[in-house]
Amino acid sequence: MIVVKVGGAEGINYEAVAKDAASLWKEGVKLLLVHGGSAETNKVAEALGHPPRFLTHPGGQVSRLTDRKTLEIFEMVYCGLVNKRLVELLQKEGANAIGLSGLDGRLFVGRRKTAVKYVENGKVKVHRGDYTGTVEEVNKALLDLLLQAGYLPVLTPPALSYENEAINTDGDQIAALLATLYGAEALVYLSNVPGLLARYPDEASLVREIPVERIEDPEYLALAQGRMKRKVMGAVEAVRGGVKRVVFADARVENPIRRALSGEGTVVR
């Protein structure tokens, strides 16, 4: 099993990702694809007159402020535009893909956060009423059914809360959870940079390898900028869960998954 998280920033080559994933799937490789959609969500939110707002948390992670209107836009883009675009591309390449959100069949269930801490002007504040949360349960029986029937699952937030509300959840954490649950051979994070950079945004400063026992060292955690912090935290979670290899790699190139598995990017092992 290989779990691939496809980022949602500008510059992602979805056609190349789909072609590579379909090729692996046709060779008999079991795959789970998880995707984002942040850049498209920002565009749609702006077009609808409800521009995005982001919160920076005390640990440095950045998340989308998700009121009910934002949640609806999030669902439009993640469950609709991006998910079905990937499914269409995979079908064109001969892979029998099926797209699901965490709401479908209670695939991803978690706890809605009652309050979110964030930093503004150097002060820690609390935001309430956000539709965000953390996935704690996966409907593995549903995924197993699809995998055994020969489908390629394409998965996306939102998840379902214990109160049966849609909640914006972190796709990087979902990918790490799935990789741990399935004892994946590898967890691949594809984004619009070639991996972790020692001197962001200088792509020549790519960090080629991080020893698995050192992934939580401050010197490596400090390399993660912006939303990359969540991917690194996902890698930490996966490593703790027994996943032997995590790769941060480039989604702008041809054959991005194969190249990641061959050692391109930043490899944690």
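From the backbone N, Cα and C atoms, a Cβ is placed for every residue, glycine too.
The 10 Å shell around the Cβ of Tyr78 (ATP binding site) contains 24 further Cβ atoms across the protein chains shown. Annotation comment: Swiss-Prot describes Lys5, Val6, Gly7, Gly8, Tyr78 as ATP binding site.
Annotation comment: Swiss-Prot describes Arg64, Asn168 as substrate binding site. All chains included, 20 other C-beta atoms sit within 10 angstroms of the C-beta of Arg64 (substrate binding site).
Taking Cβ-Cβ distances under 8 Å and a sequence gap of 6 or more within the same chain, the neighbours of His57 (mutagenesis position) are Ser63, Val116, Lys117, Tyr118, Val119. According to Swiss-Prot, the experimentally introduced change His57 to Ala is described as follows: Shows reduced activity.
Lys123 (mutagenesis position) has a Cβ environment of 7 other Cβ atoms inside 10 Å. Under the three-state DSSP scheme, Lys123 (mutagenesis position) falls in the strand class. Swiss-Prot gives this note for the published mutagenesis Lys123 to Glu: Does not bind LysW.
Annotation of the published mutagenesis Lys125 to Glu in Swiss-Prot: Does not bind LysW; the original residue is retained in the structure shown.
Quoted from Swiss-Prot, the note on mutagenesis experiment Arg230 to Glu is: Still binds LysW, but shows reduced activity. In this view, Arg230 (mutagenesis position) is surrounded by 20 other Cβ atoms within 10 Å of its Cβ, with every protein chain counted.
DSSP assigns Lys231 (mutagenesis position) to a helix in the three-state reduction. A mutagenesis experiment is reported in Swiss-Prot for this position, Lys231 to Glu, and the note states: Still binds LysW, but shows reduced activity.
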Of the binding-site residues Val6, Gly7, Tyr78, which sits closest to Asn168 (substrate binding site) by Cα distance?
Tyr78
Taking Lys5, Gly7, Gly8, Lys125, Lys231 as the recorded positions to compare, which has the smallest set of other Cβ atoms within 10 Å?
Lys125
Three-state secondary structure of Gly7 (ATP binding site) from DSSP?
coil
Closest of the recorded positions to Val6 (ATP binding site), Cα to Cα, picking from Arg64, Lys123, Arg230, Lys231?
Lys231
Using a 10 Å cut-off between Cα atoms, which of these recorded positions sit near Lys123 (mutagenesis position): Gly8, Arg64, Tyr78, Arg230, Lys231?
none
I'm trying to understand the geometry here, so how far is the Cα atom of Tyr78 (ATP binding site) from the Cα atom of Lys125 (mutagenesis position), in Å to the nearest whole number?
29
